[in-house]
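Report on the following structure.
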Amino acid sequence: MELHILEHRVRVLSVARPGLWLYTHPLIKLLFLPRRSRCKFFSLTETPEDYTLMVDEEGFKELPPSEFLQVAEATWLVLNVSSHSGAAVQAAGVTKIARSVIAPLAEHHVSVLMLSTYQTDFILVREQDLSVVIHTLAQEFDIYREVGGEPVPVTRDDSSNGFPRTQHGPSPTVHPIQSPQNRFCVLTLDPETLPAIATTLIDVLFYSHSTPKEAASSSPEPSSITFFAFSLIEGYISIVMDAETQKKFPSDLLLTSSSGELWRMVRIGGQPLGFDECGIVAQIAGPLAAADISAYYISTFNFDHALVPEDGIGSVIEVLQRRQEGLAS
């Protein structure tokens, strides 16, 4: 398998809900006029707490500093795994890279963020951790770094500085999980038809906020949750929304897999997770991979979210609770 280090240098930000008005114009520009900003990596995820943005340096320039904007300190690099076989299962998601990428990085104390899209899975690592990433994964993967759009082979010698890293550390924190009742769909869209849904998209993202109060509460099982993720990365669009929100969009423009599968969410974290802890993704992806359960995984500024097939949510909760009990004992 090949591991590609993409050219994007990504910043991770949080826009507080009360300050959304200040960012409506630049966000609309990034959403609908990417050529104007030259942004090639744009992801916006709405949660009950805030709006998380993952944007490259060109996109970051569009966002003015303010009291409503929090910026994670690190610059993140984007990794992508490609398999030589063209028969990859469309919705395997984070499960297919849990053992080969996520677990080894957790063992070497590399903090990762995940962004699963309709098309692929992006793994974000801090720029300063790249040497450890390469050293850790070089045996498993042919590693290439994109330079000027062309893949250049990376050897382990290129990454010898700062390695090895201490391999012992505290046991992973056991984070609580919740499973809201929403049913989600993972969709794509031909970029040429994006203008046709622009009005609806703007309404859903910026003006539709009649969320049940329990969605943002600390109750163990919120009945529903505000969650909408849109990404436009290298010309490909991916949208995650709940089935009720999907009804607002013209059905003939949104494309999904032939099965039209619906997904349920597992939300990870009781308190904001931060960016320094390692192994959070592995805590979820590992057990799902062992049980051969497909999952999309989306990290946000405060919490993590896994999407699993609707008909398997009961067994997923059981698997993860068993894992939690094992870690806690």
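Cβ coordinates come from backbone N, Cα and C, glycine included.
Following the DSSP three-state reduction, the secondary structure of SER14 (mutagenesis position) is strand. In Swiss-Prot, a published mutagenesis experiment is listed as SER14 to Ala, annotated Abolished phosphorylation by AKT1, leading to decreased interaction with RNF167 and subsequent ubiquitination.
Its Cβ taken as reference, LYS61 (mutagenesis position) is surrounded by 13 other Cβ atoms within 10 Å in the chains shown. Annotation of the published mutagenesis LYS61 to Arg in Swiss-Prot: In 3KR mutant; abolished ubiquitination by RNF167; when associated with R-96 and R-213; the original residue is retained in the structure shown.
Swiss-Prot lists 72-138 with the feature domain 'ACT 1'.
Here the residue is the original one, but Swiss-Prot notes a mutagenesis experiment at this spot, GLN90 to Ala: No effect on interaction with the GATOR2 complex.
Among the mutagenesis entries in Swiss-Prot is LYS96 to Ala, noted as: No effect on interaction with the GATOR2 complex.
According to Swiss-Prot, the mutagenesis experiment LYS96 to Arg carries the annotation: In 3KR mutant; abolished ubiquitination by RNF167; when associated with R-61 and R-213.
The L-arginine binding site annotation in Swiss-Prot covers SER111, VAL112, GLY274, ILE280, VAL281, THR300, PHE301, ASN302, PHE303, ASP304, and the record cites experimental evidence as its basis. Non-local contacts of PHE303 (L-arginine binding site) by the CB criterion (under 8 A, 6+ apart in sequence, same chain) comprise THR47, GLU49, ARG267, ILE268, GLY269, PRO272, LEU273.
DSSP assigns ASP121 (mutagenesis position) to a strand in the three-state reduction. ASP121 (mutagenesis position): 22 other CB atoms within 10 A of its CB, across all protein chains. Listed in Swiss-Prot is the mutagenesis experiment ASP121 to Ala, annotated as follows: No effect on arginine-binding. No effect on homodimerization. Loss of interaction with the GATOR2 complex which constitutively activates the TORC1 signaling pathway.
According to Swiss-Prot, the experimentally introduced change LYS213 to Arg is described as follows: In 3KR mutant; abolished ubiquitination by RNF167; when associated with R-61 and R-96.
Marked as domain 'ACT 2' by Swiss-Prot: 260-321.
Under mutagenesis, Swiss-Prot gives GLU261 to Ala with this note: No effect on arginine-binding. No effect on homodimerization. Loss of interaction with the GATOR2 complex. Following the DSSP three-state reduction, the secondary structure of GLU261 (mutagenesis position) is coil.
For the mutagenesis experiment ILE280 to Ala, the note given by Swiss-Prot reads: Loss of arginine-binding. Constitutively inhibits the TORC1 signaling pathway. All protein chains shown were included, and the count of other CB atoms within 10 Å of the CB of ILE280 (mutagenesis position) stands at 24.
Same-chain residues at least 6 positions away in sequence with a Cβ under 8 Å from that of ASP292 (mutagenesis position) are, in sequence order, THR95. Here Swiss-Prot notes a mutagenesis experiment, ASP292 to Ala, with the remark: No effect on arginine-binding. No effect on homodimerization. Loss of interaction with the GATOR2 complex.
Quoting Swiss-Prot on the mutagenesis of ASP304 to Ala: Loss of arginine-binding. Constitutively interacts with the GATOR2 complex. Constitutively inhibits the TORC1 signaling pathway. In the structure as shown, the Cβ atom of ASP304 (mutagenesis position) sits within 10 Å of 21 other Cβ atoms. Look at ASP304 (mutagenesis position): DSSP puts it in a strand.
The shortest Cα-Cα distance between LYS61 (mutagenesis position) and any of the binding-site residues SER111, VAL281, PHE301 is the one to PHE301.
With VAL281 (L-arginine binding site) as the anchor, the candidate mutagenesis positions are SER14, LYS96, ASP121, GLU261, ASP304, and the one with the nearest CA is ASP304. Of all the Cβ atoms in the protein chains shown, 21 others lie within 10 Å of the Cβ of SER111 (L-arginine binding site). If you measure from the Cα atom of ILE280 (mutagenesis position) to that of SER111 (L-arginine binding site), you get 8 Å. For GLY274 (L-arginine binding site), the nearest neighbour among the listed mutagenesis positions (LYS96, GLU261, ASP304), judged by C-alpha distance, is ASP304.
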